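A short write-up of the structure that comes next.
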Amino acid sequence: MFVTGESGMAYHNPFIVNGKIRFPANTNLVRHVEKWAKVRGDKLAYRFLDFSTERDGVARDILWSDFSARNRAVGARLQQVTQPGDRVAILCPQNLDYLISFFGALYSGRIAVPLFDPAEPGHVGRLHAVLDDCAPSTILTTTDSAEGVRKFIRARSAKERPRVIAVDAVPTEVAATWQQPEANEETVAYLQYTSGSTRIPSGVQITHLNLPTNVVQVLNALEGQEGDRGVSWLPFFHDMGLITVLLASVLGHSFTFMTPAAFVRRPGRWIRELARKPGETGGTFSAAPNFAFEHAAVRGVPRDDEPPLDLSNVKGILNGSEPVSPASMRKFFEAFAPYGLKQTAVKPSYGLAEATLFVSTTPMDEVPTVIHVDRDELNNQRFVEVAADAPNAVAQVSAGKVGVSEWAVIVDADTASELPDGQIGEIWLHGNNLGTGYWGKEEESAQTFKNILKSRISESRAEGAPDDALWVRTGDYGTYFKDHLYIAGRIKDLVIIDGRNHYPQDLECTAQESTKALRVGYAAAFSVPANQLPQTVFDDSHAGLKFDPEDTSEQLVIVGERAAGTHKLDHQPIVDDIRAAIAVGHGVTVRDVLLVSAGTIPRTSSGKIGRRACRAAYLDGSLRSGVGSPTVFATSD
């Protein structure tokens, strides 16, 4: 049992022995759910708050015994119509049937692929790309969505067209034929598709050992225990949304969820579910990207005519998946402190799909740590703390401490050598939560998942990991400072604004289609922290942004090379057209549009736009002044 002992005894996680995660033989989430069905069969497992018909929502509940029965039924049907190793894609709306679909795939011993209903706007191209990549034999959906799913896959050849099963139509009696799958710790449980910087998604192979390991790492970090309740609105096809909702399967207590749209429309719904319910003695936990905290602070505070809230029970809300803003956390706390929210409740964190999800978070007894470092030193890959009011001060939020039975080291990737604290390098990871590779991509898998750390420092962060351990390259820059992990910047090209992923190629394409004044194929889209934007942006009324030294939220920048014969054109109408097109097409504000002369934007040796090099030149001012060398810039990509 997950317990906190009396007389101030420390929190105890039953799966952690001598500081390391230890599972019984052949453990997996299927066995955990079956255990809860036996010992807590009449207790609530999951509650879906359905706001599609009622403004206050309709609670749709499932008990552990019924959850087990439905999982076994779907698992048995899959065992009847599929073969071991088959991929099973989940194209469900976010409701109880989605969870039954995911667990049904695990129960069958096949490989789950958590995706989304094709009716979800704006993701059709991505969904086709994923289905092309994983080639599922079967799709799980619901009766209501089945027609739309069949229409969606109709364009595929008959040979490539998966079988479609509506999970709510599978009779529970089918469960009688279910057989415990012969899956071991190395068997792939599901593919977590990443939001990579290219149009071709990559599916991270997560095994039946990776999954419970990471769930226990999260529960241990949150000190999850008997009586605690989870709450979420995150999409289940996202790694943070999936792992958060799976915490209940190991903890054995209830979890409440809603759709992302329900939260976005009325963020107070999330806040109200986090609050203490009558008779509850445990705490609540959740997870959300940074933008959600600001959104809730602005639109989620209870009205005077609404019942009072008690948020003193909120143990921890993981804040991750995008850069964490001190300003957003401050607004959230100021908005909800009057309702009992503790200063320790918000937990800046770090994670990625290659690690199943979780890597690090702020310790439970600590408030979020925000320090200020020198911008010039930061650009030179060093962390040097300065006063908050120093001229070159840049706010940095700690991502806390690395989870149990997991290692994160800062590495000079060129030499595969560990770097000392305070120096910025690439974050490399090792542990049983790390996936085994990308589905069908041997070369990429070897480059990312099969790295050897060639040298360690004297007080190594790799202490305890085998000398021949394989390390995962995250593609993220970071450092340790005063025993906390900090994420200095994203190496990846993906642009994340307000919790939403934007493919840079799409943004660049929209910019170029909005005007004939740009050279086709010569535009770069990237994001930078708001407090690192140049003063000219804040002086521009069109940018719509005021300077806040603590605002580290990512803001969109577009750099475009002028087309031949357009240098004498007034730049403002061009900039306005680009801003308007991206606002309409992507729902995001472009804070700066920089028009440069032909040949200015750096390109890689293979001819691709050097976005990271372009970003670096933008930050140091050389791109705007026109003194930088594209050849030099491109080497940093």
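Cβ coordinates come from backbone N, Cα and C, glycine included.
The ATP binding site annotation in Swiss-Prot covers Thr194, Ser195, Gly196, Ser197, Thr198, Arg199, Ser349, Ala353, Asp476, Arg490. In sequence order, Pro201, Ser202, Gly203, Val204, Ala353, Glu354 are the residues near Thr194 (ATP binding site), counting only same-chain partners six or more apart with C-beta under 8 A.
Under DSSP, Glu120 (mutagenesis position) is assigned to coil, being neither helix nor strand in the three-state scheme. Sequence-distant neighbours of Glu120 (mutagenesis position) (same chain, 6+ apart, CB under 8 A from its CB) do not exist here. A mutagenesis experiment is reported in Swiss-Prot for this position, Glu120 to Ala, and the note states: Confers resistance to the coumarin inhibitors.
Here the residue is the original one, but Swiss-Prot notes a mutagenesis experiment at this spot, Phe291 to Leu: Confers resistance to the coumarin inhibitors. For Phe291 (mutagenesis position), the count of additional Cβ atoms within 10 Å of its Cβ stands at 20 [all protein chains shown]. Secondary structure from DSSP puts Phe291 (mutagenesis position) in a helix.
Quoted from Swiss-Prot, the note on the mutagenesis of Phe383 to Ala is: Catalyzes the formation of acyl-CoA; when associated with A-481. Taking a C-beta cut-off of under 8 Å and a sequence gap of six or more, Phe383 (mutagenesis position) has these contacts in its own chain: Val373, Glu377, Gln396, Gly422, Gln423, Ile424, Thr479, Phe481, Tyr486, Ala488.
Record note (Swiss-Prot), mutagenesis Phe481 to Ala: Catalyzes the formation of acyl-CoA; when associated with A-383. The unchanged residue is displayed. Of all the Cβ atoms in the protein chains shown, 20 others lie within 10 Å of the Cβ of Phe481 (mutagenesis position). According to its DSSP assignment, Phe481 (mutagenesis position) is in a strand.
As a published mutagenesis entry, Thr552 to Val appears in Swiss-Prot alongside the note: Cannot be phosphorylated. No change in activity. Packing around Thr552 (mutagenesis position) is summarised by its Cβ count: 24 other Cβ atoms lie within 10 angstroms of its Cβ, all protein chains included.
In Swiss-Prot, a published mutagenesis experiment is listed as Thr552 to Asp, annotated Phosphomimetic mutant. 55% decrease in activity.
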Rounded to the nearest Å, what's the C-alpha distance separating Ser349 (ATP binding site) and Phe291 (mutagenesis position)? Just drop the number here, would you?
14
Pick the one among the binding-site residues Ser349, Asp476 whose Cβ has the fewest other Cβ atoms within 10 Å in this structure.
Asp476
Cα-Cα distance linking Thr552 (mutagenesis position) and Phe291 (mutagenesis position), given in Å to the nearest integer:
11
